[in-house]
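Copied from Swiss-Prot, the annotated features are:
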DOMAIN    1246-1397  domain 'PINc'
MUTAGEN   ASP1251 to Asn  Loss of endonuclease activity and nonsense-mediated RNA decay; when associated with N-1392
MUTAGEN   ASP1251 to Ala  Impaired nonsense-mediated RNA decay
BINDING   ASP1251, ASP1353, ASP1392  Mn(2+) binding site
MUTAGEN   ASP1353 to Ala  Abolishes RNase activity
MUTAGEN   ASP1392 to Asn  Loss of endonuclease activity and nonsense-mediated RNA decay; when associated with N-1251
MUTAGEN   ASP1392 to Ala  Impaired nonsense-mediated RNA decay; when associated with A-1251
Amino acid sequence: MAEGLERVRISASELRGILATLAPQAGSRENMKELKEARPRKDNRRPDLEIYKPGLSRLRNKPKIKEPPGSEEFKDEIVNDRDCSAVENGTQPVKDVCKELNNQEQNGPIDPENNRGQESFPRTAGQEDRSLKIIKRTKKPDLQIYQPGRRLQTVSKESASRVEEEEVLNQVEQLRVEEDECRGNVAKEEVANKPDRAEIEKSPGGGRVGAAKGEKGKRMGKGEGVRETHDDPARGRPGSAKRYSRSDKRRNRYRTRSTSSAGSNNSAEGAGLTDNGCRRRRQDRTKERPRLKKQVSVSSTDSLDEDRIDEPDGLGPRRSSERKRHLERNWSGRGEGEQKNSAKEYRGTLRVTFDAEAMNKESPMVRSARDDMDRGKPDKGLSSGGKGSEKQESKNPKQELRGRGRGILILPAHTTLSVNSAGSPESAPLGPRLLFGSGSKGSRSWGRGGTTRRLWDPNNPDQKPALKTQTPQLHFLDTDDEVSPTSWGDSRQAQASYYKFQNSDNPYYYPRTPGPASQYPYTGYNPLQYPVGPTNGVYPGPYYPGYPTPSGQYVCSPLPTSTMSPEEVEQHMRNLQQQELHRLLRVADNQELQLSNLLSRDRISPEGLEKMAQLRAELLQLYERCILLDIEFSDNQNVDQILWKNAFYQVIEKFRQLVKDPNVENPEQIRNRLLELLDEGSDFFDSLLQKLQVTYKFKLEDYMDGLAIRSKPLRKTVKYALISAQRCMICQGDIARYREQASDTANYGKARSWYLKAQHIAPKNGRPYNQLALLAVYTRRKLDAVYYYMRSLAASNPILTAKESLMSLFEETKRKAEQMEKKQHEEFDLSPDQWRKGKKSTFRHVGDDTTRLEIWIHPSHPRSSQGTESGKDSEQENGLGSLSPSDLNKRFILSFLHAHGKLFTRIGMETFPAVAEKVLKEFQVLLQHSPSPIGSTRMLQLMTINMFAVHNSQLKDCFSEECRSVIQEQAAALGLAMFSLLVRRCTCLLKESAKAQLSSPEDQDDQDDIKVSSFVPDLKELLPSVKVWSDWMLGYPDTWNPPPTSLDLPSHVAVDVWSTLADFCNILTAVNQSEVPLYKDPDDDLTLLILEEDRLLSGFVPLLAAPQDPCYVEKTSDKVIAADCKRVTVLKYFLEALCGQEEPLLAFKGGKYVSVAPVPDTMGKEMGSQEGTRLEDEEEDVVIEDFEEDSEAEGSGGEDDIRELRAKKLALARKIAEQQRRQEKIQAVLEDHSQMRQMELEIRPLFLVPDTNGFIDHLASLARLLESRKYILVVPLIVINELDGLAKGQETDHRAGGYARVVQEKARKSIEFLEQRFESRDSCLRALTSRGNELESIAFRSEDITGQLGNNDDLILSCCLHYCKDKAKDFMPASKEEPIRLLREVVLLTDDRNLRVKALTRNVPVRDIPAFLTWAQVG
């Protein structure tokens, strides 16, 4: 198909050559057609000619319509105008077209249909004469001239695909029917609008105009012919023109206007068409427009969107009479010196002429060449044309109108350099010609028929005028315009819609501001660098301090009115804005790199400081502009944090480092610089906070209530703006903190205030709590630090580094607790050695070994173990009661943090019950003080820490309601115990309030109910904490129901939680909470009631599941009493919820509430027994070495074999005894001959490790030790396995004696005892593996001991050694004369002699069970 279409292709220059030869003889189109078809084709090719378009040339062969007789009606206008050539159907006025073009110039891009009104005016003879002097110049195929501000959009396509060609042919076939109808309308209208021949004869080029009129009428009727078809005798063109080869490429045939000849193809779309004719012409052009997109050359610099702009959607009768009159006035007035008026009429708007000389305007080389040619060729133009001064006068206005334009110009790769006076200082801008006006098709729409678009002349093929001289530099702006030069942003604003897609990687895409100003016009570094900027059309100006108006291309570009839907327009604007933001960030990255290089130096010079200040100022402007342009983009890119890190944090740290450096010459100057930087940062973030509120239309005061969950959803921009505002406040707090540190002061009140404000804006963010914890660490308030670190971990976006901070805090607390305990011991004893002489605390082992001394300390002694108090509770109570409230509060805080340190680190949990007991004792004494040393806020912090301990210790991978870890149960038990003490205190205070109300005379009438207003102050301090804990219990019922295993506490400290709650419920029912009415629904005269504890704990993850129902009260009511009324209401609901549980804990019986909660131990036994019986049959693979040896000896072979084996056993025993005696003698000799140091073992029995014989022979004694609750019984797993084997016995042993059956029965009882105790989760009973791992249950007790060395005795001894952690720095004395002291908390209970010897050699205390019971005074 391409070959067939190629046969009908013809060049525009060939047509002009033929017409130039045949015009004097005959002007008929038939002769011209014959000559064209008979002309041979030449082989020389041009690299920049347009590829032949399928479907365009085929229309040339269609039959031509005859020229209507009325085609000369407009010739009288040509005589007066000298710039306009004949039009096809002269019925359409030109003035209206021009007027509408002017209107579109001010409002946006000119539609391509409006261009045709200007395309239809050919040039006069004077201009044609000048065009003959342009000759051909040598061009490079892909030469591209750089134009500032112009960016290639997409890669040009070389040719259309076969599918596209078929689609074009289908469209051409459809055009034929429509053009037939158009021909009829054209013929009728041309007859009706025939111009006066008398006026045509007055024009020197009248004959040519008529010929051109007829020819163009024929070709436009077809819609696609060769546009450059007419000849002019005055041009002197030779008869033969150059034919181009197959590979030649041509430019677009849809030209806007031509200056070459009256017969140019620019007259193809005349303004003289009737309304029907113009409408049909526009429809035809619209259907042909897709072919333009395929005429893209690789060497072209045109954007693909230039063709897209030429595709108008609605091409109806849009040329009003007003537009035609406006166009006629502007064009006809050019000959009478109205150029200046036209320039004034169109000033302030981007004006571009799309002639070749105007398109080359922005290139310095092109402009210089054009000015040289303008100076050297006016005479030649006159002599060649043979015209007089009248033509020269007509030519000058034409040049003035065409020579100037404003805007960003895009030159094709091989655009002709014009010889017109584009560079003339008196040339005025062409009024009707806008960016999308006459010639909006860009460089691709220019053909090769006009002299101003060609670098060569067929008459002078060897002459290259465009390359003779060097051109002067082009100016971007109009110098003759009477308005101020257009700024970079304005030019981009008028041009922006021309580039719909900005995805190219062309580095020339970003414009440069003409003149000496920089591309980024920052005002520099000064204290007040944020003045109010102008308005840009999308975002108001006051929010852009110190910035130029944003580029029109990005934020305020006029878009094509008919080519994009509103959604596409929005997306288009979004894409452009995203590109601007990315550009800003790229510039900021470059500035930050320079700033980092400056900061990396060891010393910074004064010039470096000034450069640093300038870079920081630019960074602040760039980052602030990004935040104010698109807050969502800024949040996704972390612009807020990058701003703080790059512009402030690294500079502050550098200055702080320099201030601390002793080698710095002038530290005071650096300190002053640091303070100035901090002051500047404070001003900047204050300003940014205000701009955020104004830009995104919100007020910070409306969101400072501290609510994490709001009833109405926030707007997306407000949500992101609040997050940015919170970060600004955190930065303000950091700046205030740095200022205090730089000034060597510790008043962090201002920083704390900023952090609290930030916390109120977004309570779910963990960063403000982390910063508040830092301040607490600086001021040595450890409870506040632990509280805020836990809040930062229990946030929706936690700060994970707080975990390490908590670990270090708890380690420090542990050291302080140990020091406090040691101090208490020293106060109790007169000297460190006095405690050794007490009869209860000293047990001296007497034996032959004089170098070994064991010091046994009874648990009742004050130094018995870590965390335990004296056995005399009354003395201890008296000791706590004698302390002042402040000292008692300090001691309680230390014990409380020590207990939670064990829960958090899970280290040292064996002493947790003792520490918890101490905490509860001190807390109980604290609550008795009035007023309470613990305020409302401090009490809320204590409850919050208890909630976090339960929340943090829950199983992460278990979602079953019944699964709770041991740590979680212990944490819940501690929290519930403190809650019960708190409730018990509230019950007492309520009774006091009732008595006070009865005694008051004004309340005699209402004696049954307790008024909320009569609450004592201490009760008002405690009610918020009780309410918060009840909220947590309602949100997480699985953590306390069924009730956790209670701690082993003394009777004076242990409190039944549920009985206490029942008593509290009974007294609470007498409280009248309706003293202030509460409402659920909002109203005009109501206000929302927010409790202080709810606001303080908002965003705390453990409380997010708690019910949060809004409550409203009257505006005139007392808010304090209303808050207490709400608390009482919530507590009543909570107590009723306890009665409504699936397994109720409270019940209403006999007119009062009672506790029906099950006993935790009993419930644990039931659950554990079921688990134990289920797994009992699985423990069949127990290996017991000693039992197998004894059973084989007793049950296999005859009596002779037994006697033989016993004899061997006795012989081996004698040998072992002899060896032991020998070793003892050797040891004695060695000890006598060596200077041996005495060893002291300080034994504080806490962990008791019995062996298998202990359970068989002394099970009752072990039970008594366990019931004493003073020791922890540790059972090695190998002992349990041995007991299992003994309890099951040997199935093949039918001759077992009575002793074996007795052993089997005792072993069975021992197993039952252990299972029962483990199932009840006895805190004083544990199982231990051979590797030292503690087990809370023995449901799974199989252990692989294949890799262990030694027998079962060695495994039992290894369990004891697990609790012997000797460190040389702890037991080695400073002098050689002092004995070595070892601390032991474990005691091995066994009667086995071999095991006792092994224990002694490893310095493990060992006793038999009866002796230990006697010493411990148990039973």
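Using N, Cα and C of the backbone, Cβ positions are placed for all residues, glycine too.
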DSSP state at ASP1353 (mutagenesis position), helix/strand/coil: helix
Model confidence over the domain 'PINc' (1246-1397), averaged pLDDT: 82
Whole-number Å value for how far ASP1353 (mutagenesis position) lies from ASP1392 (mutagenesis position) (Cα to Cα): 9
Cβ-centroid neighbourhood (8 Å) of the Mn(2+) site, ASP1251, ASP1353, ASP1392 excluded: THR1252, ASN1253, ASN1352, ILE1356, THR1390, ASN1394, LEU1395, ARG1396
Pairwise CA distance, ASP1251 (mutagenesis position) versus ASP1353 (mutagenesis position), rounded so that it is a whole Å: 9
Greatest C-beta neighbour count within 10 angstroms, which of the mutagenesis positions ASP1251, ASP1353, ASP1392: ASP1251
